[in-house]
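Each remark here refers to the structure printed beneath this line.
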Amino acid sequence: MSSDIHQIKIGLTDNHPCSYLPERKERVAVALEADMHTADNYEVLLANGFRRSGNTIYKPHCDSCHSCQPIRISVPDIELSRSQKRLLAKARSLSWSMKRNMDENWFDLYSRYIVARHRNGTMYPPKKDDFAHFSRNQWLTTQFLHIYEGQRLIAVAVTDIMDHCASAFYTFFEPEHELSLGTLAVLFQLEFCQEEKKQWLYLGYQIDECPAMNYKVRFHRHQKLVNQRWQG
């Protein structure tokens with residue numbers, strides 16, 4: 001599938017405080033054309049550095065900052081690190097499943113996660129309607145990877161699924177759990193992609209200066225989009 005795009009019509013937001021680097025301002029470019037909002041076109045846009053929030057497709061377009069680097073993993077070429085292999089070994093008693101809808105206990109887990117990890121963020125206080133508006137869309141297949149410890153739900157990874165790739169959209173988990181559940185969710189998403197024979201798993205944006213985001217480079221065989229060229 002070609003990753004080339006022709007010129008598309010975009011709109012620019014005003015500058016506002018950055019969600020990841022609070023001392024900086026951010027601005028995003030938003031795809032305005034309705035015919036770009038399809039699964040096939042979104043797959044091409046992902047390959048060109050775009051992401052979605054709800055039904056909105058966007059990419060960073062900041063005046064003087066280029067810290068947000070799109071990052072993806074080549075699924076057929078994945079090489080797990082020693083620490084990732086140890087994590088999977090420790091997680092042998094856990095199970096995961098991909099579902100079209102979230103477990104009925106999702107909101108209690110989501111609330112604990114937001115209160116513990118993102119009390120100063122835009123998603124606090126946690127609200128069901130806000131998360132539904134943020135995570136759902138009308139033109140793309142979105143499923144939910146659930147991780148269980150016995151019968152207890154401990155993590156949910158919202159996952160967008162296209163013909164040749166998947167995109168890790170958002171993950172929340174039991175904040176006090178002893179295992180690195182965010183990393184584990186990506187490992188299970190990679191397993192899903194292998195089963196479904198996907199080429200890429202997109203992880204969003206890598207931000208080196210943001211500790212909450214820079215775990216993504218620990219996955220070997222990743223590529224980053226630099227100057228509109230995938231490198232790695």
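The backbone N, Cα and C atoms fix where each Cβ goes, and this holds for glycine too.
A sphere of 10 angstroms centred on the C-beta of Cys18 (mutagenesis position) encloses 19 other C-beta atoms. A mutagenesis experiment is reported in Swiss-Prot for this position, Cys18 to Ser, and the note states: Loss of activity.
Among the mutagenesis experiments that Swiss-Prot reports, Tyr58 to Phe is described with the note: Strong decrease in activity. Secondary structure at Tyr58 (mutagenesis position), taken from DSSP and collapsed to helix, strand or coil, is strand.
What Swiss-Prot says about the mutagenesis result for Tyr170 to Phe is this: Almost loss of activity. Listed in sequence order, Phe134, Ser135, Ala157, Val158 are the same-chain residues at least 6 apart in sequence whose CB falls under 8 Å from the CB of Tyr170 (mutagenesis position).
Annotation note: Tyr205 (mutagenesis position) sits in a strand segment as assigned by DSSP. In Swiss-Prot, the entry for mutagenesis Tyr205 to Phe states: Almost loss of activity. The structure shown retains the original residue.
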Report summary line: Under a three-state DSSP reduction, the secondary structure at Tyr170 (mutagenesis position) is strand
Query raised in the report: Going along the chain, which residues six or more apart from Tyr58 (mutagenesis position) have their CB under 8 A from its CB?
Result: Val28, Ala29, Val30, Ala31, Phe50, Arg51, Arg52
